[in-house]
Amino acid sequence: MENFPTEYFLNTTVRLLEYIRYRDSNYTREERIENLHYAYNKAAHHFAQPRQQQLLKVDPKRLQASLQTIVGMVVYSWAKVSKECMADLSIHYTYTLVLDDSKDDPYPTMVNYFDDLQAGREQAHPWWALVNEHFPNVLRHFGPFCSLNLIRSTLDFFEGCWIEQYNFGGFPGSHDYPQFLRRMNGLGHCVGASLWPKEQFNERSLFLEITSAIAQMENWMVWVNDLMSFYKEFDDERDQISLVKNYVVSDEISLHEALEKLTQDTLHSSKQMVAVFSDKDPQVMDTIECFMHGYVTWHLCDRRYRLSEIYEKVKEEKTEDAQKFCKFYEQAANVGAVSPSEWAYPPVAQLANVRSKDVKEVQKPFLSSIELVE
C-alpha cells in the first residue's frame, strides 16, 4: 500500500474550504447541543422499539454509532429546518447507514417487491418494511415534488447498496460506471430535496431554485464526502469500492490521477454552487450555505472520518497548506466538537431493555463507555 498523499489532501481540502468561504456560524453551543439531544432522543426511542430491534438485527454498539453519526450530520447540516424535521430525517438517514453497512443478500426478499407495493402489502425485505412505515413521518414535512425526490432517491440508494455487495469497481474501459454507482448510492437527490420543508419554502413559487439546488447538491455533497472520506478509506479493506478506487479500475488510471479527477470535480462544483445561487432568493442561498458549512464541520469533527489524525500529524508543520488546514480544523472544532456524552443519552440498548421489561422511560441518563460511542 502506497503512503497517503498528505500534502495533496491538505491542499485540496484548503481550496475547498476557501471556495465555499467556510465559516460555520449555524448555532451557539447551547443551540447545537439542544438540537442534537432532541433529534437523538426521538430517534433513539424509535430504534429501541421491539419491532425495529427484531427486524433490523443490528449489533447494539454499531446501531448506537450509526445513530450518533447521522444525528450529527443532520443537525449540523440541516440547520434551518425545525427540530421535528431534524429528528425525522435523522431516523430516515440512520436507516440508510444501517443498510449501507449490511451484508445480507436482498435478492430473496425483493422478488415480489412491486407486486407487494401495488397490492399494499408489507414488503418482505425488513428494511423496506421499516422505512416505508416511517416514510410518512418524513414526507409530511415536504411538498409533493420534494417528497417524490426523497422516495425515488431512497429507492436508488437501496439498489446502489445491492450493487456494492458485489465489490465490483467496474470493467476496465467502462468510464460511466463509477459515476453511475455513485449517483445511485449517494442519496444526492434525497439530501437536496430534504432542505426545503413546506412550512418554510413554497415549492411551487421556488420550483426552479429548488430543482436547481437538487441538481447541484447531487454531486457536491457526494464528492465532498468522497474527498473527506478518502483518508479513512485509504487503507481500509472494507472501503475499497469507492468513487476514487472505481476510477482507477474503470478509467485505467493511477490513484493520484483518480484523486485529481475527484478534486477538480469537487472544486468546480463548489464554485458553481456559490456562483449559481449568490443572486437568487436570499433564503435559498442562506439554506445552501448553512448546509455546506455545517456539512464540512460534521466531516471535520465526526470521529468516523478520523481527520483529527491529519491535524495531529501536521499541526507543527510550517507549510502554508498545513497551517491553513489546522486553522480551519480548529475553527470547526470550536463550534462542532461536542462530546456525545452531552447529548447522546440514554443509549438505544438501554431504552430497548427498558421497553422489553415494560418499564417506564428512564429519566436519568445512563452513560456507559461500552454502550455510548465517544
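Any Cβ shown, glycine's included, is placed from N, Cα and C.
As recorded in Swiss-Prot:
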- Asp100 to Glu: Does not significantly perturb the overall structure of trichodiene synthase but leads to an increased KM, a reduction in kcat, as well as to the production of anomalous sesquiterpene products in addition to trichodiene when incubated with farnesyl diphosphate (MUTAGEN)
- Asp100, Glu164: Mg(2+) 1 binding site (BINDING)
- Asp101 to Glu: Leads to an increased KM for Mg(2+), a reduction in kcat, as well as to the production of anomalous sesquiterpene products in addition to trichodiene when incubated with farnesyl diphosphate (MUTAGEN)
- Cys190 to Phe: Increases the KM for farnesyl diphosphate by about 1.3-fold and reduces the kcat by about 2000-fold (MUTAGEN)
- Asn225 to Asp: Increases the KM for farnesyl diphosphate by about 6-fold and reduces the kcat by about 28-fold. Leads to complete loss of activity; when associated with S-229 (MUTAGEN)
- Asn225, Ser229, Glu233: Mg(2+) 2 binding site (BINDING)
- Ser229 to Thr: Increases the KM for farnesyl diphosphate by about 77-fold and reduces the kcat by about 9-fold. Leads to complete loss of activity; when associated with D-225 (MUTAGEN)
- Asp239, Ile241: Mg(2+) 3 binding site (BINDING)
- Tyr305 to Phe: Does not cause large changes in the overall structure but increases the KM for farnesyl diphosphate by about 7-fold (MUTAGEN)
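The closest partner of Ser229 (mutagenesis position) among the recorded positions, by CA position, is Tyr305; the full candidate set was Asp100, Asp101, Glu164, Cys190, Tyr305. For the recorded positions Cys190, Ile241, the largest tally of other C-beta atoms within 10 A is found at Cys190. Note on Ser229 (mutagenesis position): other Cβ atoms within 10 Å of its Cβ, all shown chains, come to 20.
Spatially close to Asn225 (mutagenesis position) yet at least six residues away along the chain are Gly186, His299, judged by Cβ distances under 8 angstroms.
Between Tyr305 (mutagenesis position) and Ile241 (Mg(2+) 3 binding site), the C-alpha separation comes to 17 Å. Spatial neighbours are here defined as Cα atoms within 10 angstroms of one another, and by that definition the neighbours of Ile241 (Mg(2+) 3 binding site) among the recorded positions Asp100, Asp101, Glu164, Cys190 are Glu164.
Take the Cα of Asp101 (mutagenesis position) and measure to each of the recorded positions Glu164, Cys190, Glu233: the nearest one is Glu164. Distance noted between the C-alpha atoms of Asp100 (mutagenesis position) and Glu233 (Mg(2+) 2 binding site) is 15 Å. The Cβ neighbour count for Tyr305 (mutagenesis position), using a 10 Å radius over every protein chain in view, is 20.
Around the Cβ of Glu164 (Mg(2+) 1 binding site), the same chain contributes Asp100, Leu181, Asn185, Ile241, each under 8 angstroms and 6 or more positions distant in sequence. Cα-Cα distance from Glu233 (Mg(2+) 2 binding site) to Cys190 (mutagenesis position): 24 Å (rounded to the nearest whole number). With all protein chains in the displayed structure included, the most crowded Cβ environment within 10 Å among the recorded positions Asp100, Asp101, Glu233 is that of Glu233.
According to its DSSP assignment, Ser229 (mutagenesis position) is helical.
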